[in-house]
Amino acid sequence: MKTKFDRLGTGKRSRPSPNNIDFNDQSATFKRNKKNSRQPSFKVGLSYNSLLDDCDDENETEEIFEGRGLQFFDKDDNFSITADDTQVTSKLFDHDLEQTPDEEAKKPKKVTIRKSAKKCLSTTILPDSFRGVFKFTEFNKMQSEAFPSIYESNENCIISSPTGSGKTVLFELAILRLIKETNSDTNNTKIIYIAPTKSLCYEMYKNWFPSFVNLSVGMLTSDTSFLETEKAKKCNIIITTPEKWDLLTRRWSDYSRLFELVKLVLVDEIHTIKEKRGASLEVILTRMNTMCQNIRFVALSATVPNIEDLALWLKTNNELPANILSFDESYRQVQLTKFVYGYSFNCKNDFQKDAIYNSKLIEIIEKHADNRPVLIFCPTRASTISTAKFLLNNHIFSKSKKRCNHNPSDKILNECMQQGIAFHHAGISLEDRTAVEKEFLAGSINILCSTSTLAVGVNLPAYLVIIKGTKSWNSSEIQEYSDLDVLQMIGRAGRPQFETHGCAVIMTDSKMKQTYENLIHGTDVLESSLHLNLIEHLAAETSLETVYSIETAVNWLRNTFFYVRFGKNPAAYQEVNRYVSFHSVEDSQINQFCQYLLDTLVKVKIIDISNGEYKSTAYGNAMTRHYISFESMKQFINAKKFLSLQGILNLLATSEEFSVMRVRHNEKKLFKEINLSPLLKYPFLTEKKQSQIIDRVSQKVSLLIQYELGGLEFPSYEGASKLHQTLVQDKFLVFRHCFRLLKCMVDTFIEKSDGTSLKNTLFLLRSLNGHCWENTPMVLRQLKTIGLVSVRRLIRHGITNLEEMGHLSDTQIEYYLNLKIGNGIKIKNDISLLPCLNIRTKLENCKIENEELWLTFKVEISATFKSSIWHGQHLSLDIETEKSSGELIDFRRLQVNKLQSPRGFRISAKISPKLEKIEFSIHCQEIAGLGKTIVYSTDHLASQFSAKTPNIRKDLNSLEKCLFYESSSDGEVGKTSRVSHKDGLEESLSSDDSILDYLNERKKSSKAVESAAVIHPEAHSSSHFSNGRQVRSNGNYECFHSCKDKTQCRHLCCKEGIPVKYIKEKGPSSIKPVSKPDQIRQPLLAKNINTTPHLEKRLNSKPKQWQEENTDIATVHTLPSKIYNLSQQMSSMEAGEQVLKSGPENCPEIIPIDLESSDSYSSNTAASSISDPNGDLDFLGSDIEFE
């Protein structure tokens, strides 16, 4: 796909356009006849409210200049464009550089329109099919004046308009414009709406879903399930957040078709780009603008003085800046008066400051409320309660005339509501919150104290909005509200559907008074925050192969808003200057900063350098794919190997993603009670086995996870019930992050070949999916209608896992759980939907290399299932193979719906001759407790080859057990006739196999072997023995085998030759060559044994006590922790094969699959098995869909 990267680094070049207009040219001034020449002109200034900022507009100033699209102006209108009105400076940067005409032509065009007394446009100007989108018949003043730029133009546009002016309609006009351009063919059209918060996204979804009948509307946020995500990606209008869209666009190669269909991007609250999380918004807009062709951006912003910088950043396809439409406060439907009060504090305690703010509230309410509804935003939940109590005790309002119809469960809330005062925060129950909102809407509540939960969403009739303090808890510390939060709170004052006038008051520290005055008056300069976490986004762009050198990194940055602002105000980016030379020029500073970040990524192995280019490693791909912070990823990479389950849990709990949480003071006792629970798997105890003080976020996260997985009961001490809702919300936040963190850890441990850590990570991931520890009876809670009480009843009847539950009839289930007749079948049907998993392994080949064994296993898996979806989740299987030492051999993932027929693959493993075990496991990732494990020990090699060598040392597992035979009792060489295998194959031996007799005879007598260890060529130089054979360099004679490559074949005589003593006086004609099929069936010889002395030394080592043959074939672990001996189950199978039956019901035998043998072996065990070209099961790593 052709992208705009062809134009990267060409910002100084412009394309001449005949339509470009020099705003400084007085000839560009158009004047109409004026009825009143004294009428003041207004400048379209940028003013923004985050609540209503839903619209994306594009302004075509050329049409205005040429008189097109201005049907709503007439000769009586006072309309003019002057050089002064444009407010465009003569320089793009603050450097004293002379501009060329081309550079001036690329300055953003800012339209300034004088007020018009002309009536507003009617919706009849639109086609009949479009009018149904709007619930009104006439556009307001702002919408009418923006109509030509939005509906009659296709250029990028930046719009500024005050809160309550109806900007949502402008977004809808932009959508209708696209529909018009595509002739209503929307099958191949995508529209993206991006808002900074989920609340705004949900609000827009509710508005647009019923409005656009012919367009499908979907929403993508962190709360969207997998099935909803797949459905939303197919919609015409996708409503999403910056972080979610960033996550999706990081998988550009996976969804390239989707992104090619995007034609319109609507950006709400673009001024949030100045906040730390605004870097994601800046990155995705840059990515879309550079990689998509013919895409239109319509963005809304609050009032900022440097809106032209946004226009310079969001350039059009012809490299021209975006158009600017800016409207002042006169366009607001409800006039809003704003005040900022600063207070000086002698105390440093924020709780004491909150009490001082309370004392000032009475004066403010009496001055500004006018006996109308008041909404007070408080920084904390405790502050909402204390504020409500303070106002109640001071009788700020007389008792409400209307009586409350609700009696909330919270006693304090109920007491306050009877006096017309209430509080609202996320810690109270949903029923109480709903009751408070209804009573406030009904007028029964005069004063409502709330946290920021009411800043968006429900429209409340608040005449006066008071922001009581501008600091709130964030990341375990007090921080200033974001600009978005403040603007959203102010936007709640005087809503159009309730008031004609409103008032907003900000109470803050005297030091911050000027800051908030600049914010509400639009004089706060907008800066970029991309540099604060640029390292993570550079890693993502490297993974996308957008950045592969320092030059491409700098070119990519040239397309960002950060580059525009750094050129004008480098002093605002001290983090950049910290790593660059003091007197460096602008581009050199950017170059040095990028070089430092890339070197850091190389150091921590997130990227590496290959052939002079930066390439993303497996760690970098995992970090990008799962949207992990740099600090968390570095922690995963540097983690110790072979972590236990507790170690994995601790590693997860210390991730950077949880730093936004905090341990509240009133929660410490709650978590202490949880920590002392005997059901807790890993409590935090001191050396004296007493509970530690729970004051760290990592402790809280760990306890929340264990609380859920262990099915613990909520503490019952006095006052604990008030914290139940808080615990539920914190638990939801923790679980939302856990899944992508664990999936990233899976990828990390695969790359590190750390089988133990991977196994425990997958165990924890399955437990989180099932909301229970996998090796406990709590797995039964995954079934519908099964709760803690039902689990206890089942345990009393000996039912502890899903398999045992599957054996019960519906009648038994009803009896055990005390259910009504007919309810047991529902649970039985739920169990029957669980897949039945099968796995079988067989040892195919064994050979020796460098004193180690190379084993090749054939693995066959299959599944019997009615549906590949269970409880709304697509099921997937994890197949892991690891050594008992903890080293990972192989890991694969496969969707259950891909197992319509059995699948097979081969795994090669290199193990030591000690009693090392290999563990094969298969588990369903989305269901805890559904999986099987096979443990294959080197002991089983003896039974595999017992027909050849009954007397074999089981701890050696070397060449002899595969090849040598026992001598006769009289000391003579035993017969080496054909030996039948269990699988029906025969071993063909030629006359030259007499070498085996020789070696066995030497093995009996150490002295005889030592005397014959060295054979001189002179001793048998007689042609009498050669009989046509050639003499080898070691003195032995060549054999007559017809092997193609005697250095690689299985015959010792081919590799070592035949000693003269054992050459039979037979001609070549009497020797029967070994057929090729026989060669394949023979065990492989060690490639590194090249001399007879070396071989004899190994054969004549002092024999150990021979052990009896072990009849057990494999050990199978069935969750939870049950061990079965399969020797009886597998009596009909050949030695070395294992069958795994999984699920609640018995499954039929699998028909074996014929897999072609492979003779290729790799020196890297994990690499060769994971990338096995002969396997028909692709390695998917941790390819997990985003939440």
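Each Cβ is built from the backbone N, Cα and C atoms, and glycine gets one as well.
Residues or ranges marked as domain 'Helicase ATP-binding' by Swiss-Prot on the basis of sequence analysis: 148-322.
Classification of Thr168 (ATP binding site) by DSSP places it within a helix. The feature ATP binding site is assigned by Swiss-Prot to Ser161, Pro162, Thr163, Gly164, Ser165, Gly166, Lys167, Thr168, with sequence analysis given as support.
Among the mutagenesis entries in Swiss-Prot is Gly166 to Asp, noted as: Decrease in ATPase activity. Delayed onset of meiotic division, DNA double-stranded breaks accumulate later and to higher levels before disappearing, decreased spore viability, greatly decreased helicase and ATPase.
Taking the Cβ of Lys167 (mutagenesis position) as centre and 10 Å as the limit, one finds 27 other Cβ atoms among all the protein chains shown. Here Swiss-Prot notes a mutagenesis experiment, Lys167 to Ala, with the remark: Delayed onset of meiotic division, DNA double-stranded breaks accumulate later and to higher levels before disappearing, decreased spore viability, loss of ATPase.
When pLDDT values are averaged over the domain 'Helicase C-terminal' (360-542), the model yields 85. The domain 'Helicase C-terminal' annotation in Swiss-Prot covers 360-542 and rests on sequence analysis.
The feature domain 'SEC63' is assigned by Swiss-Prot to 616-922.
According to DSSP, Pro162 (ATP binding site) sits in a coil region rather than a helix or strand. If you draw a 10 Å sphere around the CB of Gly164 (ATP binding site), it holds 23 other CB atoms from the protein chains shown. Fewest other C-beta atoms within 10 Å: among the binding-site residues Ser161, Ser165, Thr168, that description fits Thr168. When the recorded positions Pro162, Gly166 are compared by the number of other CB atoms within 10 angstroms of each CB, Gly166 has the fewest.
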